[in-house]
Amino acid sequence: MANYFNTLNLRQQLAQLGKCRFMGRDEFADGASYLQGKKVVIVGCGAQGLNQGLNMRDSGLDISYALRKEAIAEKRASWRKATENGFKVGTYEELIPQADLVINLTPDKQHSDVVRTVQPLMKDGAALGYSHGFNIVEVGEQIRKDITVVMVAPKCPGTEVREEYKRGFGVPTLIAVHPENDPKGEGMAIAKAWAAATGGHRAGVLESSFVAEVKSDLMGEQTILCGMLQAGSLLCFDKLVEEGTDPAYAEKLIQFGWETITEALKQGGITLMMDRLSNPAKLRAYALSEQLKEIMAPLFQKHMDDIISGEFSSGMMADWANDDKKLLTWREETGKTAFETAPQYEGKIGEQEYFDKGVLMIAMVKAGVELAFETMVDSGIIEESAYYESLHELPLIANTIARKRLYEMNVVISDTAEYGNYLFSYACVPLLKPFMAELQPGDLGKAIPEGAVDNGQLRDVNEAIRSHAIEQVGKKLRGYMTDMKRIAVAG
């Protein structure tokens, strides 16, 4: 099979990369009704599989789970989760032939085997759903022409998909129809009903394409979302210890610092995050971020180039075929790093202390978010998509580090994200070591003293922060999510 994106001509590639439309609330007036009375079978019962299924059932849909015979016979975790939540569970052969919509929510590396198994069992005119388009775009999976292929991609982990639904809200979601597989022209109706059933329409839905979702998702997770946090954690910890900081304190400052810093990012973008600093610290963080952007820009561009060309995917799929040798080696090496093995700090670190003593970390977040966003937009991805795949998801990933350091992050994210994370962080750490050697007192681990600043310089820096394109689109999207949340809670 050929990489689907690479079979398109340049005009088609640009059209699919640039497909992104923020959908109006009125477009979801029918809710999930298009799928009511139809049989929806989910393949896979992991975090997305279970939590999407719970939401869809609560929205009035007929949901069941198709699992491998061995998973049922051995009562594996997927079987236990589905049955304990009261779902009907059966084998592929028992459930797939009756399904109107089959949703494949297994890990990326299992998609080809799953799709090749279920396709012959699917009835004529059924629909196949994904929450990530890797199998279609990068693997180039060929789907029967009578089958409609759609995607609903919540921009949050499965657990948050469920929690936001229970609160009467939802999470921002991308939906798409594969242009090669919409024989009856009903793909968009199916995708909208599925998104509404998960609650996504209450938080904002982008009509996108399989191509735009995959290319932007891969770029975000490899660079700012995972790779930058891993590289930053390792570099900052080593620098703090080298400067004489207690390893336990250094570990806590970093482990919980990312989450604290990005909580401000979530509420008010880069502007609010930078406003948490004193004026002298803000000016220093801005200067550091500009240096970091200049150093890291070629690395971000290389990752985007390799994602667009398919080189990243072909390399990762070769590792799949080699029993994940590279992935497992990198995972083991990460677990042995000084940051991961440092003792726990029992003392308390106040919220503002994370900002005051984490100026470099804030600079890394700012540089990484802006670079990821800029690189995606320069490649033809629309700003709204780039925002969701950079700034929006960062607090969610930072939260995983706060739970159990880098180990937890790499367990929670997909194997695809983890593989890309290692590629980036293994290149980024040596790249930034000369920069780390030139840091000044107050950049990390110590607060920058209050002092006079030049009003003109502060004015210009504030304007540069606020006028960046990601701040403009972010303000619009965050405002929409807030408005939608008020509507959902009220009604």
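Keep in mind that glycine also has a Cβ here, set from the backbone N, Cα and C atoms.
Swiss-Prot lists HIS132 with the feature active site. Under the DSSP three-state reduction, HIS132 (mutagenesis position) is assigned to coil, being neither helix nor strand.
Sequence-distant contacts of ASP217 (mutagenesis position), defined by Cβ-Cβ distance under 8 angstroms and a gap of at least six in the same chain, are HIS132, ALA153, GLU389. Under DSSP, ASP217 (mutagenesis position) is assigned to a helix (H, G or I) in the three-state scheme. The feature Mg(2+) 2 binding site is assigned by Swiss-Prot to ASP217, GLU389, GLU393, with experimental evidence given as support.
The number of other CB atoms found within 10 A of the CB of GLU221 (Mg(2+) 1 binding site), across every protein chain shown, is 25. Sequence annotations record features per position, and here Swiss-Prot assigns Mg(2+) 1 binding site to ASP217, GLU221.
The domain 'KARI N-terminal Rossmann' annotation in Swiss-Prot covers 15-208.
Record note (Swiss-Prot) on the mutagenesis of ALA71 to Ser: 7- and 2.5-fold increase of the reductoisomerase activity with NADH and NADPH, respectively. Counting only same-chain residues at least 6 apart in sequence, those with a Cβ under 8 Å from the Cβ of ALA71 (mutagenesis position) are SER78, TRP79.
DSSP assigns ARG76 (mutagenesis position) to coil in the three-state reduction, placing it in neither a helix nor a strand. Within the same chain, residues at least six positions away from ARG76 (mutagenesis position) with a Cβ under 8 Å of its Cβ are LEU67, GLU70. According to Swiss-Prot, the mutagenesis experiment ARG76 to Gln carries the annotation: 20-fold decrease of the catalytic efficiency and 5-fold decrease of the affinity for NADPH.
GLN110 (mutagenesis position): 17 other CB atoms within 10 A of its CB, across all protein chains. Under the DSSP three-state reduction, GLN110 (mutagenesis position) is assigned to helix. Recorded in Swiss-Prot as a mutagenesis result, GLN110 to Val or Ala carries the remark: 12- and 2-fold increase of the reductoisomerase activity with NADH and NADPH, respectively.
Where Swiss-Prot documents HIS132 to Lys as a mutagenesis experiment, the accompanying text is: Loss of reductoisomerase activity. All protein chains shown were included, and the count of other CB atoms within 10 Å of the CB of HIS132 (mutagenesis position) stands at 23.
Among the mutagenesis experiments that Swiss-Prot reports, HIS132 to Gln is described with the note: Loss of reductoisomerase activity. The reductase activity with 3-hydroxypyruvate and HMKB is nearly normal, and the isomerase activity decreases 24-fold.
While the structure shown retains the original residue, Swiss-Prot records the mutagenesis experiment ASP217 to Glu or Asn with this note: Loss of reductoisomerase activity.
Within its own chain, GLU393 (mutagenesis position) has LYS155, CYS156, GLY220, LEU225 as residues 6 or more apart in sequence whose C-beta sits under 8 angstroms from its own. DSSP assigns GLU393 (mutagenesis position) to coil in the three-state reduction, outside any helix or strand. Listed in Swiss-Prot is the mutagenesis experiment GLU393 to Asp, annotated as follows: Loss of reductoisomerase activity. The reductase activity with HMKB is nearly normal.
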Cβ-centroid neighbours of Mg(2+) 2 site ASP217, GLU389, GLU393, 8 Å, sequence order:
LYS155, SER216, MET219, GLY220, GLU221, LEU225, TYR388, SER390, HIS392
Cα distance, GLN110 (mutagenesis position) to GLU221 (Mg(2+) 1 binding site), nearest Å?
20
10 Å Cβ neighbour count around GLU389 (Mg(2+) 2 binding site)?
28
